[in-house]
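First up is the structure itself, then whatever we jot down about it.
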Amino acid sequence: MKLKISLIAPILLLFSFFFAVESKCRTSCPLALASYYLENGTTLSVINQNLNSSIAPYDQINFDPILRYNSNIKDKDRIQMGSRVLVPFPCECQPGDFLGHNFSYSVRQEDTYERVAISNYANLTTMESLQARNPFPATNIPLSATLNVLVNCSCGDESVSKDFGLFVTYPLRPEDSLSSIARSSGVSADILQRYNPGVNFNSGNGIVYVPGRDPNGAFPPFKSSKQDGVGAGVIAGIVIGVIVALLLILFIVYYAYRKNKSKGDSFSSSIPLSTKADHASSTSLQSGGLGGAGVSPGIAAISVDKSVEFSLEELAKATDNFNLSFKIGQGGFGAVYYAELRGEKAAIKKMDMEASKQFLAELKVLTRVHHVNLVRLIGYCVEGSLFLVYEYVENGNLGQHLHGSGREPLPWTKRVQIALDSARGLEYIHEHTVPVYVHRDIKSANILIDQKFRAKVADFGLTKLTEVGGSATRGAMGTFGYMAPETVYGEVSAKVDVYAFGVVLYELISAKGAVVKMTEAVGEFRGLVGVFEESFKETDKEEALRKIIDPRLGDSYPFDSVYKMAELGKACTQENAQLRPSMRYIVVALSTLFSSTGNWDVGNFQNEDLVSLMSGR
C-alpha cells in the first residue's frame, strides 16, 4: 500500500491547489515603502543601517532611494524629530502566502526583541514576529548575531481600485486616525478602509497599508498580475484534467505493481524530475554505489540534498550519446546539451574529471540555495565524466540577446527587469545564505532568460563561500572584462560580483561586449568600463552617453532611465571596492528605476514629438 499512498499524495496536493487557486500572494511587486517614524535622535544613517538602503557615499550620483521619496528633506543630516521618512524596499512573496521583505539586523549591546521592533524598526515589525523568525531565546540573544526582520507590505488590490499600485507600510501611532491619514495621504477614507478591512485606525498600534506616491508625486497605477499568466478558470480546467489523468495512472500503475512487484524501479524513474527532486532525501555520493570509477574522494564524500542521481545510460540516451545536434552551449568547464528527462526539459553540463573543483562548487551551492532568480539544479551523474543537470531555460542567455544576430532587440523595460531579476539572485547569495557565497563569474553569458524574459543567474563553478561581510584571498579567476581590479591580487569579496554586475548594466545599455574593439586595427581593444568612464568625463555627459546607447533601441526608451542605470553602473565599477554599493542597495535602486520605467510604453504614443520628449531626445 506504500506505493498507492505515494501516488495519492500529489493528487491531494493538486486538489489543495485547485481550491486555493486565487492565492493571496500571486506575485511580488518591485517596490513598497516603509513609513519610519523618527524619534530619540534617529538619523538617516540609522535608518540606512537598519533598513539596508545605502545613502552615503552614493548620493553624489543622485540615485539615493530614500531622498527620492522624501522631497521634503533638504538636509539629510538635519531632520525634524517626530516626522516620518519613507524608505523604499522590495515587496516579495514569502513562505506562507503573504508579502514582505526580510531585512538583516546585527544585534548590539542591550538589544531585546522588543527594543529592536520598537526603537530600531519603528514598529514596522513586532516582538512576536522577531521571536517566531529567529532561533535565539528572548532572554539570551547573542551579541553581533544576525536577526531576520520581516516587514510586511502590499502590492494593492484591483478589486478595490486600479488607481493605486505603490503602498506604504504604515505603523499606526496614538495621534493617528482615519481622517488624519486620509488628509496626509490624499486618499479618501473609504479607499483606506477598503484596503484595510476591519482595521481600527484609532487604535494607536498595528500596521495599515496606505497608497503611496512616486518621486514625481503621482500615484502609480495597479499592475495586474494576470497579464503574464492565465486565468483562474483555465488553471482550474488544467488541474481537473491533470487530476483525472493521475487517477487513471494510479489505477494502471498500481495494477502493474501488484502484478509484478519487481517493476517498482521502473515506476520510480517515471516520476517527474521536479517532484522527485523536491522529495529526494539527502544522500551521499560515497554510499549506495553512486561513485563511479575515477571519482575523486572529494566528490565521493559530498552530501547532496534534493537532487536526483542519474545514470550515464539515461543521460546518453536522452542526448543520442551526446550528439552535436543536442549541444546548446560551451563553457570554460564543459559542453552543455539539451535533453528531455522523465518528462521535463533539461540542460546537461558535461565536465571532465579534471574540473572536479568546479563541479563540487556548483553542486554545493545549488543543492543548498534555492531562489526564483537562480537556475535550478535537478540532478547529477559521476560516471565516466561529471554531469550536472539543470532546468532548461528556453530563451538562451543575455549575451546572446545583446550581442548575437537574428534576435529581436530587447525593449528597455525588459532590460531593466532583467537587471532587477539578476540583482535579486545575487542579493540572495550575498545576503540571505549561510555561509555567504560569491559567484566570481558574473557576466551576460551567465544570465539566462526564460520564456517571459525573466532572468536567472547560472554557472556557479567559480563560487566561493566567505564569512558575512568578509573576504578571502584566492587566485585571480573570472572572465576578462568583468574582473574587478582587486582580483589581480587574489582578493575575493561580494564586491567582486558587484563590479561585474556593473559591467552587465553597461552591456544592457550599449549592447556592446565587456571588451570592445575600438578600430579595425589589430590589438585596438578597450574594456567597456573604460568606454563609459570616458563618456562621464565629457562636458556634455548626456550627449556622450547617447552615442553609446544600443542603436537598435531607436527612440524607444526614456533617456532619464538609461542615464540612471549608467550612473548605477558607474557606482558598481568604482576602483575602490569599499565605495561600491551592496547588492541590497542595487536591488532597491533598480526596483525604484523599474517602478518608474514600467509605466513608460512608447507604443502608447503616436505623436512623434511626444515620443521624442519621452525619450529625452
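From the backbone N, Cα and C atoms, a Cβ is placed for every residue, glycine too.
Keep in mind that what you see is a predicted model, and the values were worked out from it rather than measured.
Annotation comment: Swiss-Prot describes 108-140 as domain 'LysM 2'. When Cβ-Cβ distances below 8 Å are used as the criterion, the domain 'LysM 2' (108-140) is approached by residues 34-40, 42, 46, 50-51, 102, 147-151, 169, 171, 205, 207 of the same chain, each at least six residues removed from its ends.
Quoting Swiss-Prot on the mutagenesis of A138 to H: Slower chitin-mediated phosphorylation. Other Cβ atoms within 10 Å of the Cβ of A138 (mutagenesis position) number 12 in total over all chains.
The feature domain 'LysM 3' is assigned by Swiss-Prot to 168-211, with sequence analysis given as support. Broken down by DSSP into helix, strand and coil, the domain 'LysM 3' (168-211) contains 15 helix, 9 strand, 20 coil.
The annotation domain 'Protein kinase' is assigned in Swiss-Prot to 322-594.
Residues or ranges marked as ATP binding site by Swiss-Prot: I328, G329, Q330, G331, G332, F333, G334, A335, V336, K349. Annotation for Q330 (ATP binding site): same-chain Cβ neighbours under 8 Å, separated by at least 6 residues, are V336.
For D441 (mutagenesis position), other Cβ atoms within 10 Å of its Cβ number 24. As a published mutagenesis entry, D441 to V appears in Swiss-Prot alongside the note: Increased affinity for PBL27.
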Q. Counting other CB atoms within 10 A of each CB, which of the binding-site residues I328, V336 comes out lowest?
A. I328
Q: Could you tell me what the rest of the chain brings near the domain 'LysM 3' (168-211), counting residues at least six beyond its ends with Cβ under 8 Å?
A: 32-35, 37, 86, 122-124, 151-154, 156-157, 160-161, 219
(Q) What's the number of neighbouring CB atoms sitting within 10 A of the CB on G334 (ATP binding site)? (A) 21
Q. Which whole-number value in Å describes the distance between the Cα atoms of A138 (mutagenesis position) and G334 (ATP binding site)?
A. 50
Q: Pop the Cα-Cα gap between D441 (mutagenesis position) and G334 (ATP binding site) into the table, whole Å please.
A: 15
